[in-house]
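Lifted from Swiss-Prot, the feature list:
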MUTAGEN   Lys43 to Ala  Loss of catalytic activity, no longer binds N6-(pyridoxal phosphate)lysine
BINDING   Asn73, Gly177, Thr178, Thr179, Gly180, Thr181, Ser265  pyridoxal 5'-phosphate binding site
MUTAGEN   Val74 to Thr  KM for OAS is 61 mM, KM for H(2)S is unchanged
MUTAGEN   Tyr97 to Phe  KM for OAS is unchanged, KM for H(2)S is 0.073 mM
MUTAGEN   Tyr97 to Met  KM for OAS is 330 mM, KM for H(2)S is 0.084
MUTAGEN   Ser121 to Met  KM for OAS is 44 mM, KM for H(2)S is 0.20 mM
Amino acid sequence: MPLFNSILDTIGRTPIVRLQRMAPEHTSVYVKVESFNPGGSVKDRLALSVVLDAEAKGLLKPGDTIVECTSGNVGIALAMVAAARGYRFVAVMGDTYSVERRKLIRAYGGKLVLFPGHLGSKGGNLIADELAEKYGWFRARQFDNPANPSYHRETTASEILADFAGKRLDHFVTGFGTTGTLTGVGQMLRVARPEVRVVALEPSNAAMLARGEWSPHQIQGLAPNFVPGVLDRSVIDDLVTMDEVTARDTSRRLAAEEGIFAGISAGATVATALSIAEHAPEGTVLLAMLPDTGERYLSTFLFDGVDEGSDDAWLASLDTGSGL
């Protein structure tokens, strides 16, 4: 193991793991586990790329403040990168997102400006713009910044291509969020592995790409209420929707059956991959992105109905044999 000069040097090179119990036997379903990034999500890549790009262009200097509208993961990642690079960070975030996200941002020294969640990302971006203009802060502009998909072309896509070099890969499944992963990886697959079908998913009650419709939903991190500027629609082969209950239940299954604790959007990508795999030809290979860890959803509907007390009834049942 090498010695690293900065925690930021550990971003990327996340593992790809085969599902052993959830996938149909006639297929192979793999997942790219982005929670292995130091900030716990794929958004570490975006945050680092935006900051390095801004530094190279002379848009950031030590002590400056970065501000961004975020559903949480980008905010956590930017707060981490800002701490490591000597900047301040302010997150503009809807009040419907999990409290874990707020606490993690504050743990990295960031500040929070909350707004009513029903305004969606569009409303939050307007607030972030106003703050940036008023105080002279740097706007990361994750939805429009070309550094976002560029970094995914250079790192995420390169990692996938290296890991599947000389191996079969039929489907790549990812969610509709900032679309940095979708666009960056999709563009590279188009060139290097054109046989791979790129599958984009969005919540069934917030199908901006499929129907131009949006309503508040519980798959945090997916589906802003607008179409990001960095999106390259031409990379999408299949556009599907996923209901939030199936996403939640699949996330729970990932932890209980595979030992992989991932967030609700990860449940959505895996549920989509499993649905495709169910009817796919023998030997089909699929890869689904797992954007983050489930630990930042402990206060959300991911854990609705989960008992927080002692399992005394189960323990007592062992004496009668009914708990075995």
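Placed from the backbone N, Cα and C atoms, the Cβ positions cover glycine too.
Feature map: annotations from Swiss-Prot on the structure.
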residue: Lys43; record: mutagenesis position; Cβ within 10 Å: 31
residue: Asn73; record: pyridoxal 5'-phosphate binding site; Cβ within 10 Å: 30
residue: Val74; record: mutagenesis position; Cβ within 10 Å: 29
residue: Tyr97; record: mutagenesis position; Cβ within 10 Å: 22
residue: Ser121; record: mutagenesis position; Cβ within 10 Å: 24
residue: Thr178; record: pyridoxal 5'-phosphate binding site; Cβ within 10 Å: 30
residue: Thr179; record: pyridoxal 5'-phosphate binding site; Cβ within 10 Å: 28
residue: Gly180; record: pyridoxal 5'-phosphate binding site; Cβ within 10 Å: 31
residue: Thr181; record: pyridoxal 5'-phosphate binding site; Cβ within 10 Å: 28
residue: Ser265; record: pyridoxal 5'-phosphate binding site; Cβ within 10 Å: 32
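Here the candidates are the recorded positions Asn73, Tyr97, Gly177, Thr178. The one whose C-alpha lies nearest to that of Lys43 (mutagenesis position) is Asn73.
Of all the Cβ atoms in the protein chains shown, 29 others lie within 10 Å of the Cβ of Gly177 (pyridoxal 5'-phosphate binding site). Maximum C-alpha to C-alpha distance over the listed pyridoxal 5'-phosphate-binding residues Asn73, Gly177, Thr178, Thr179, Gly180, Thr181, Ser265 is 15 Å. Other than Asn73, Gly177, Thr178, Thr179, Gly180, Thr181, Ser265, the residues of this chain whose Cβ falls within 8 Å of the Cβ centroid of the pyridoxal 5'-phosphate site are, in sequence order, Val42, Lys43, Leu46, Thr174, Gly175, Phe176, Leu182, Gly221, Leu222, Pro291. Geometry remark: Ser265 (pyridoxal 5'-phosphate binding site) versus Val74 (mutagenesis position), CA distance 14 Å. Here the Cα atom of Thr181 (pyridoxal 5'-phosphate binding site) is found 18 Å from that of Ser121 (mutagenesis position). Between the CA atoms of Gly177 (pyridoxal 5'-phosphate binding site) and Val74 (mutagenesis position) there is a gap of 11 Å, rounded to the nearest whole number. Under the three-state DSSP scheme, Thr181 (pyridoxal 5'-phosphate binding site) falls in the helix class. Secondary structure at Tyr97 (mutagenesis position), as computed by DSSP, is coil. When the alpha carbons of Thr179 (pyridoxal 5'-phosphate binding site) and Val74 (mutagenesis position) are compared, the span between them is 13 angstrom.
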